[in-house]
Amino acid sequence: MESESSQDDWSAFDPMSREYYDQVGNRYTNESGQKLIMEAPLPPKDEKEQRATRQAKYPYLVVPKSSPYVTEKMLINFFGRALIKEMEFRRLSRVYFVYFENIASLETAQQRVQRYPNLIKCITGRPQKEREITSDPVTSTEPMPTPGPAISATERTPVNHNREVPISTGGQNHPEFFRPPLVTKDDYKRGSLLATNDPIQRYLNVKYEFALERHDIYKLKDETRIPQVVLHFRSGRTIPLSTVAVTEEDKTKSLLEDGVSKCVVCQNWTDTFCKLCKMPFCNASCFADVAEQHKQACGKGEILNLDEKVGRKYPKPGLPPSGSKVRITAFEQTNVVYVRSADIQIDIAYYTVLTEVMMLGKDASKLQSTPVCGQIVLYKFEGHMSRAMVLNVDNIKEIYVVFIDFGSVEVTQLERLYECSSYLAGLTCYPVAVKLRGVPRRFVGPNIREVMYELDQSLVFNIKYSSREYDTSKGMQVVVMTEIDINRSLNRLFKTILTPVEPSVSDLGYKEDCLPYIPLHCGKNINVVVMDNTFIQCGFIYCTSIDLAYEVTKMQRDIQEYGEKIAKCATYAPPINELCIAKYEGKWRRGLSVELVGDGYPSILFIDYGNIVPTHVTDIRPYPPQFIFPIMTTQLDLIGVPEKPTDEQIKWLDKNYPIGSVITCSEITFDEETNSYSTRIEKLQEFLSLD
């Protein structure tokens, strides 16, 4: 018996068992102390029942842990914390069960999975066994109620008029203003100066697209990085400073020292001479004009006595052949540009013309009478004289001229115009207007302006065209231009800048502060245009100047194109104080969300006009970042209007200040404390004093 008990005692003896079964010694860690073996928590007893309840109550996705990067935090960041109701990880099957609040959240999550299929893979569905839950049988014999139709985001429900922000009434159309054409066919009647100086009727379709610079909204000295472009003055013109600075005597001396003389025919500088008599000629064309006279005088030391009609003083103007190199002199529209040949002979002749106009124009006298359409005059710009052709003199205070040596259109007054001699008027004009193929005509906004200003005359472009693409209605050749240095297509660049891109709904919107603002001019006897009067009973209207009213209408063409053909978002409800593109009376306009009431009709303030209208979400689109157009409409308070006007007073105000009318303000003032504009109108004061 004793031997058996001793054997039992020894069998229980195991000195290593304590260390083997001790959990403290069985923790495996790496160098940084991180556990390599995770301890699985004990599952609760009712885990299966709870899981079945969750799967029956909430829609879910099954995400397998296909890689170590698929973690709980990664799924939260991927789907969004707002969509996820709960999350469960099964260690044995190594899958995540992601539960969502509702079906809409599930569909949103599925769309994200479909958009990025390489990140995660999901298994949708619900096992039949786990979905079955024991419940008491329904003992009621009454039929189940028929579910109502699902609410559609595109359904137009009744408008909730219980709003904090007042809305406009009346449903009047927004006013449209179109600038009268600068030149008409009547100006080209037989015998007129315009018909003589513009035989191809190029200026019949000329446009003035740079009106915003007159209101100091675009300042070249601040906008551009190229110092020389300051002399472009809103359209690409360049005055060669080196040509102006160097005097004729110093330039002649330096050229003679380099073995350069003036051509006996065209009087341009050249280093080409006859080998026998050392007579200078520019090229074979100049030599051919005086070949007979040179043959008789060559080697005899005689000087050629040439008539003024002999030879061409300047190379022949016109559009160079396809494949030639050109330089840009000015931009008229987004798709119309003035170019000249970059040939060295044209360069010399072009700057010679500019220099001659500057030098001889110093002694010109001012115009004493109103010029006529088509007359060549001199215009003083930045202290230098330039040749210009008068296009429109309907308003003596706003005379439209085109700089024939550049191509740009300018508005000036009689005091800045000078008489042009017949000699200067007869000098050759080299810039030619061409139309960029595939580039639409759009509003000249900040983005395209900055590019225009930076395209200096130092840049050389390769021009290509086909004579079959000549636009006879506009009098221009359709061309493709490519910058030689970096092989960049000017047509493609302009088209990319001018085409707006619809932002994603998930992107942050744009505030009203992102847009520049052009305020009203303060002073006396100022004419303004009424853009909206729906809040006239509150004592204010929305106005702008006549010039800016043209720009507002011109801007709508781009916005309409975006709303009809580019924006594809079916529904959009912009947050409060964010910009959007909204439809009003069938036309797309710029808007600002001012109130959301949950009925599908956000209150939209149309910032270019001033009315506030509940607009359905199907008629709203996200605001594209390319539309950095300035706000040109201002709220104008009417001094003297009572806080609660009578019906008779409201009727009188609506009649005398209708939408689209031009009114004369006796005085416009600005209050810095309230940041508001107000006006005093004598006619209004007289009416209110009678009451």
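Each Cβ is built from the backbone N, Cα and C atoms, and glycine gets one as well.
Heads up, this one's the original sequence, none of the swaps are in it.
While the structure shown retains the original residue, Swiss-Prot records the mutagenesis experiment C266 to Y with this note: In vret(46); egg chambers are defective with abnormal nurse cell numbers and improper oocyte positioning. Follicle cells often fail to encapsulate egg chambers, and occasionally form disorganized multicellular layers. Cβ neighbour count for C266 (mutagenesis position) (all protein chains, 10 Å cutoff from its Cβ): 23.
The domain 'Tudor 1' annotation in Swiss-Prot covers 366-427, and the record cites sequence analysis as its basis. Summarising model confidence by region, the domain 'Tudor 1' (366-427) averages a pLDDT of 91.
Packing around G407 (mutagenesis position) is summarised by its Cβ count: 26 other Cβ atoms lie within 10 angstroms of its Cβ, all protein chains included. According to Swiss-Prot, the mutagenesis experiment G407 to E carries the following note: In vret(39); egg chambers are defective with abnormal nurse cell numbers and improper oocyte positioning. Follicle cells often fail to encapsulate egg chambers, and occasionally form disorganized multicellular layers.
For 573-630, the entry in Swiss-Prot reads domain 'Tudor 2', with the evidence type sequence analysis. Sorting each residue of the domain 'Tudor 2' (573-630) by its DSSP state yields 3 helix, 25 strand, 30 coil.
P602 to L appears in Swiss-Prot as a published mutagenesis result, with the remark: In vret(49); ventralized eggs with no defects in somatic gonadal cell patterning, germ cell differentiation or oocyte specification. Long-range neighbours of P602 (mutagenesis position) (same chain, six or more residues apart, CB within less than 8 Å of its CB): A573, P574, S593, E595, L596, P614, T615, V617, I620.
Less than 8 angstroms from the CB of G610 (mutagenesis position) sit M531, D532, T534, F535, I541, Y542, T633, Q635, each of them six or more residues away in the same chain. For the published mutagenesis G610 to E, Swiss-Prot gives the following note: In vret(48-15); ventralized eggs with no defects in somatic gonadal cell patterning, germ cell differentiation or oocyte specification.
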Separation of alpha carbons, C266 (mutagenesis position) and G407 (mutagenesis position) (Å): 25
Tally of residues which DSSP labels helix, strand or coil - the domain 'Tudor 1' (366-427): 7 helix, 32 strand, 23 coil
Secondary structure at C266 (mutagenesis position), reduced by DSSP to three states: coil
